[in-house]
Amino acid sequence: MASSSSSGSSTRSSSPSDPPSSFFQKLGAFLGLFSKPQPPRPDYPHAPGNSAREEQTDITEDIQKLGFKDVETLLLYLNSSVKGVNDDKQLLLERLIQLLSKLPPTSTNGKKVTDGLITGLWESLDHPPVSSLGEKYRFREADGSNNNIHNPTLGVAGSHYARSAKPMVYQNPNPPAPETIFDTLMARDPAKFRPHPNQISSVLFYFATIITHDIFQTSSRDPSINLTSSYLDLSPLYGRNLEEQLSVRAMKDGLLKPDTFCSKRVHGFPPGVGVLLIMFNRFHNYVVTSLAKINEGNRFKKPVGDDTAAWEKYDNDLFQTGRLITCGLYVNIVLVDYVRTILNLNRVDSSWILDPRTEEGKSLLSKPTPEAVGNQVSVEFNLIYRWHCGMSQRDDKWTTDMLTEALGGKDPATATLPEFFGALGRFESSFPNEPEKRTLAGLKRQEDGSFEDEGLIKIMQESIEEVAGAFGPNHVPACMRAIEILGMNQARSWNVATLNEFREFIGLKRYDTFEDINPDPKVANLLAEFYGSPDAVELYPGINAEAPKPVIVPGSGLCPPSTTGRAILSDAVTLVRGDRFFTVDYTPRNLTNFGYQEAATDKSVDNGNVIYKLFFRAFPNHYAQNSIYAHFPFVIPSENKKIMESLGLADKYSWQPPQRKPATQMIRSHAAAVKILNNQKDFKVVWGESIGFLTKFPTGENPGLGFALAGDAPANQQSRDQLMKCIFSPKAWEDEVRQFCEATTWDLLRRYSAKVQDKGPHLKVHTHEIDVIRDVISLANARFFAAVYSLPLKTENGDDGVYSDHEMYRSLMLIFSAIFWDNDVSKSFKLRRDARAATQKLGALVEKHIVEMGSLFHSFKHSHSAVSDKTNGLANGGANGHANGNANGHTNGNGIHQNGGAAPSMLRSYGDLMLRRMIEAYGEGKSVKEAVYGQIMPSIAAGTANQTQIMAQCLDYYMSDDGAEHLPEMKRLASLETPEAFNTLMKYLFEGARIRNTTAVPRLVATDQTVEDNIPCLPDPKDSTFLRPIPNPQQAETTRTVKLSRGSMVLVDLTVAAHDATAFPDPEKVRLDRDLDSYTFFGLGPHRCAGDKVVRITMTAVFKVLLQLDGLRRAEGGRGVFKSLPASQWNGQAGRVAGEKPQWSGLRTYVNADESAFSQTPMNMKIRWDD
């Protein structure tokens, strides 16, 4: 092979001033291609025939072959190499090949560029690869094996500990006695407890205990053996090997046994540690329950029949995937909540985190840090993680009492090692081997195997409120004396490096004096007496003798000893970046889209903190969505109050301790629904707090609380009366609404559909496809509301709007969801925050629009002025609304309605007229701002999403086998332009919505009540989807008296009420003789939808257009349906059902397009049609 050095008689030195040569030299220097020039070699005429020696040419010949375009290519190559990113649209590789092909085969520089190209191509891939296909690499093994696919036993449970630092300093053969060291340097004086300087709570140290025992469990038989894996795989919960793992699994549906954890050792720690593990157990069970419901890509298809192998695979796939997700949340808590608190980042408004999983790009100037290489923990870090000085006073007492009882009444501070460990052995063996039979802190298991929430929450609340101890000398509780003595003996038996050797190993400066270790003269003098030289101080207990770090904001929050502070960060990076399941295999495909999202951090919430998800999934019925206890449990609440006040965020959180939310009772019969929803005195609406949150002014005033749906007081009724006066519908206006919506629907079909296929003779039949929910139904509703309220919507005509179609719908949907669909406590904090921002932004634009019109129509005053001068200026002319639709169109040859001009004049000006009427109706002496947030914005929020849901469910019914028989007749009616045909279509719409719609409305019970209820319908045993009930032939016999206590909640299931044969005869059939005002999906009673007379026209108009499409059908496969699941409430543990035995409710949950989250409404469904 040719040498890479320059040689031969043709070689000459290039002058530094020679620009082309200088360029190649610089390029070579960057690319690492050039070596030192070699002297010319002699010409030997008798060289072997295959000698690698051949003549090479220099830059002179290269320049003769290249042009300016080639120089540009080299510059581009250099830039790409430095950045590590190649924009292939610039065809760099192809241009480089063109350049190289021009150079002579003997070109020295050409060879070097070629070598650089080969190096770059080689480094594009991992060598060797770190991830692999195959079932054995798909999930975490119970014992941690196969994490490194090339060294499968690296870090496996039962391995020997590794050694980090080389011990070279001569060890004193007669070191000080561990008992003396503990009594003088480590023991805590009970009267001199030092609270943690940063007011860190005990919960952080409980979490640290889980981490420590996740990766360190020393064998009592052979202290060089680690009984657990070297990975953060939650082995205290899941077990250290397959046998232990099986003991905690339910072996059904991927579940863990309720409220269990595998490790017996955990029962020897304060009960808060066990509660945290139970919370992870509950999170796991929530996740696997959700995975089974969603069944992403049919990967968790439930077997049918008695195929044992299939059922075992189903259970295992769910369990293992759930474990990956739960460990994903665990590691995110470690990296964000835990490490941010350690670094005091929780005290500043910054979302920066130390995340070892960062995706490093490959470039000329740097190479990515290796990842997924595995890990094996070392003895040094086993000693680093002994943080007994952080034990709180309460936990000191608990541990002392527990050990005293285990020792038969003897003080643990005076117990000998044999006595101590004999007692611990007896204590551990006193717990049953079956995790489900164990108790915790005196709590007893319920019938379903779980613990009562209140007992667990009490332990956790007290732990959050209990400040931990400070690091530093003389602060380890006396009850830990035997444990610490054992630790020192183990460190000596392991022959670990000294404190200075370890510090040097991790890159820290060696201590030169004892005062460098700790400036406290007492501590320094004791160290000098024990060791004689700083270089001789043992790692353990040396790290306990170090002075703790000061509080630095941000930078130092845990305030550990200096060596510990640096070491734990290195270890965190190593544990995470070396773990295949946290790096190269931590993907949505492996965790599912839902699982990946469920474990993910969101920097817009708590600057990335994620532990609130654990709290809300474990205890969904106790913590408020903004509870400081759930969002920041690693610092005591009183200190969190100071932190949040300094950041201006104190009002964002609730400072109340957790308490159980009111119990909810389901009401099903139509008669009971009518009774409750018409009784405003004893049953109150519950949306006032949410509406008020969205509309509250910074100054404290809150006009939204007076809105119609915010309460049942006279002021709320007055708001409804005002709103009803503003929503007028003369016959001519109804026609214009219909025309507007039909034209808008045709325009949306034209704008957002795609031609996907040509077929038939001469390919003249064209097939079109569109997402009918996302791009038609949702946007038609958004455009209508934008027109009615003069909202600033952009159009294709270039109108000066603010929101696109989809942006407007998302904003309206967000606001609606925060008021009416806020039932997932783990998502509520972000939902409410985003909805308030959307409300304030849109409200400010509406207010600005009204103020601008005030300069034209003097009936409008400045936003802070009273509205008192009532004129008809706007009604007599009106400015153009922000959102104008298109109507008067015609159908072109492609079956899509074309633009035909402006919207009908009356609807076009109706938006401004509506605003004027609402402001005037709001009352004398009120400002425009009050009217906007007290009446206009809440009324805007109350509509769009509900109509989208109703229409989507109706269309789905008629496109299913259940309702398809009606399509031909509906299509015929849709082709007719008569009022009768339109009204008949409306009846079809209402019937389809009644059969498929899912609506339930809550009420707060204001006084003790009794209600007669019954069960109108039952699940069809032949229907696995639970979509189709059957009428209950013994409905009357199921009548029962429901006792409702003051302060409890009722959920009136209007879905079941819509299938009640006493109100809707033949409830499962489409009948066109029902009264349109009898339907329940707009609500019942005084809070029934105020605008139902209007929206029934808008919905029918959209429905009519869709029915006119030729060959209307679903798109192929799953794209043509929306995934619908029976709705169920998560109550903290699998199988736990609150209240009565569940019946058919008809309520459904949906999933979004990528199946990463649940939704209250269908979001996507693609349809096709031909022309």
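Just so it is clear, glycine is given a Cβ too, placed from its N, Cα and C backbone atoms.
Substitutions noted, but not modelled.
According to Swiss-Prot, the active site annotation covers TYR385, on the basis of sequence analysis. Among the features that Swiss-Prot reports, heme b binding site is placed at HIS213, HIS388. Taken from Swiss-Prot, the feature Ca(2+) binding site covers ASP214, SER229, TYR231, ASP233, SER235, and the record attributes it to sequence analysis. Among the features that Swiss-Prot reports, heme binding site is placed at CYS1089. SER350 to Asp appears in Swiss-Prot as a mutagenesis experiment; the accompanying note says: Does not affect the enzymatic oxidation of linoleic acid (18:2n-6). Quoted from Swiss-Prot, the note attached to the mutagenesis of SER753 to Glu states: Does not affect the enzymatic oxidation of linoleic acid (18:2n-6). In Swiss-Prot, a mutagenesis experiment is listed as ASN946 to Val, annotated with the note Forms only small amounts of the 7,8-diol. According to Swiss-Prot, the mutagenesis experiment SER975 to Asp carries the annotation: Does not affect the enzymatic oxidation of linoleic acid (18:2n-6).
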Minimum Cβ neighbour count within 10 Å among the binding-site residues SER229, CYS1089: which residue? CYS1089
Cβ-based neighbourhood (8 Å from the centroid) of the Ca(2+) site, residues ASP214, SER229, TYR231, ASP233, SER235 excluded: GLY144, ALA157, ILE215, THR228, SER230, LEU232, LEU234, ARG240
Nearest by CA distance to SER753 (mutagenesis position): which of the binding-site residues is it, out of ASP214, TYR231, ASP233? ASP233
What is the interatomic distance between the Cα atoms of SER229 (Ca(2+) binding site) and HIS213 (heme b binding site), given in whole Å? 10
Tell me which residues of the chain lie with their Cβ under 8 angstroms from that of TYR231 (Ca(2+) binding site), as long as they are six or more apart in sequence? ARG140, GLY144, ASN147, GLY155, ILE215, ASN375, LEU575, ASP579, PHE581
HIS213 (heme b binding site) and ASP233 (Ca(2+) binding site), distance between Cα atoms, whole Å: 11
Least buried of the binding-site residues ASP214, ASP233, going by other Cβ atoms within 10 Å? ASP214
SER235 (Ca(2+) binding site) to SER975 (mutagenesis position) - Cα separation in whole Å: 66
Tell me the coarse DSSP state (helix, strand, coil) of HIS213 (heme b binding site). helix
Relative to the Cβ position of SER753 (mutagenesis position), how many further Cβ atoms are located within 10 Å? 22
Between the residue listed as 'heme binding site' and ASN946 (mutagenesis position), how many Å separate their Cα atoms? 10
Per DSSP, CYS1089 (heme binding site) is which: helix, strand or coil? coil
Least crowded of the binding-site residues HIS213, HIS388, counting other Cβ atoms within 10 Å of each Cβ, is HIS213
Looking only at C-alpha atoms, tell me how far SER350 (mutagenesis position) is from the residue listed as 'active site', rounded to the nearest Å. 28
Cα-Cα separation of HIS213 (heme b binding site) and ASN946 (mutagenesis position), in Å? 50
